[in-house]
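For reference, Swiss-Prot has these:
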| type | residues | note |
| --- | --- | --- |
| BINDING | Ser33, Lys34, His35, Tyr36, Lys37, Thr39, Lys126, Val156, Lys157 | GTP binding site |
| MUTAGEN | Asp43 to Ala | Abolishes interaction with LRRK2 and reduces membrane localization of LRRK2. Impairs RAB29-stimulated LRRK2 kinase activity on RAB10, RAB29 and LRRK2 |
| MUTAGEN | Trp62 to Ala | Abolishes interaction with LRRK2 and reduces membrane localization of LRRK2. Impairs RAB29-stimulated LRRK2 kinase activity on RAB10, RAB29 and LRRK2 |
| MUTAGEN | Gln67 to Leu | Reduces membrane localization of LRRK2 and impairs RAB29-stimulated LRRK2 kinase activity on RAB10 and LRRK2. Reduces membrane localization of LRRK2 and impairs RAB29-stimulated LRRK2 kinase activity on RAB10 and LRRK2; when associated with A-71 and A-72 |
| MUTAGEN | Ser72 to Ala | Loss of phosphorylation by LRRK2. Impairs RAB29-stimulated LRRK2 kinase activity on RAB10 and LRRK2; when associated with A-71. Reduces membrane localization of LRRK2 and impairs RAB29-stimulated LRRK2 kinase activity on RAB10 and LRRK2; when associated with L-67 and A-71 |
| MUTAGEN | Met73 to Ser | Loss of LRRK2 binding. Does not stimulate LRRK2 kinase activity. Localized to the cytosol |
Amino acid sequence: MGSRDHLFKVLVVGDAAVGKTSLVQRYSQDSFSKHYKSTVGVDFALKVLQWSDYEIVRLQLWDIAGQERFTSMTRLYYRDASACVIMFDVTNATTFSNSQRWKQDLDSKLTLPNGEPVPCLLLANKCDLSPWAVSRDQIDRFSKENGFTGWTETSVKENKNINEAMRVLIEKMMRNSTEDIMSLSTQGDYINLQTKSSSWSCC
């Protein structure tokens, strides 16, 4: 059997300085720097994965500048995306509350071919820092109320939960690409990455 290629466009959005560029660099190149310059407009990276013996996944990662939510360009950037990651800084409550605006902007401009919202993970980044400005209960409630696929804490600096979270997103996109699109009865739940990379805490 010949190999099958899957190409997915994944948006990485959120306020400035929450770690979007760091996430893209960590995931695509396994590198981290404290000295990234602020993204202007949009930046791109490619991640290629041997998903199975006969399937290759190519992720086109779109790192969208935090200021772009206030421009009309987001509709162009969002076009044809298969999934999204919305990030916030757990030590900054404003970036958390603004995640709702990013999600609303996304949902108003982008849907799957069947009209459903695209899969979207909420990443609580910089979890290695303290104190947190929001509680886990707040994040959990927020994720469910705003229609996220799920959420988890991440530390790009310490490379915590990055590959695991992205795997959950890829699995969701792969299911969608085979037209097995079913709404989860429970959405927005915390993604338990410790027990199994693709498990949901509600299961």
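Including glycine, each Cβ sits where the backbone N, Cα and C put it.
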**Prompt:** Given the mutagenesis positions Gln67, Ser72, which one is most crowded in terms of C-beta atoms within 10 angstroms?
**Reply:** Gln67
**Message:** Of the recorded positions Asp43, Ser72, Met73, Lys157, which one has its Cα closest to the Cα of Trp62 (mutagenesis position)?
**Reply:** Asp43
**Item:** Listed binding-site residues (Lys126, Lys157), ranked by Cβ neighbours within 10 Å, top entry
**Value:** Lys126
**Request:** Quick one: give me the count of other CB atoms within 10 A of the CB of Asp43 (mutagenesis position).
**Result:** 17
**Item:** For Asp43 (mutagenesis position): DSSP state (helix, strand, coil)
**Value:** strand
**Fill in**
Taking all protein chains shown into account, the Cβ-based neighbour count within 10 Å for Trp62 (mutagenesis position) is 19
**Request:** Using all protein chains in view, find how many other C-beta atoms are within 10 Å of the C-beta of Met73 (mutagenesis position).
**Result:** 14
**Item:** Spatial separation of Asp43 (mutagenesis position) from Ser72 (mutagenesis position) - C-alpha basis, Å
**Value:** 17
**Asked** Between Lys126 (GTP binding site) and Gln67 (mutagenesis position), what is the CA-CA distance rounded to a whole number of Å?
**Response** 20
**For Gln67 (mutagenesis position), the three-state class that DSSP assigns** = helix
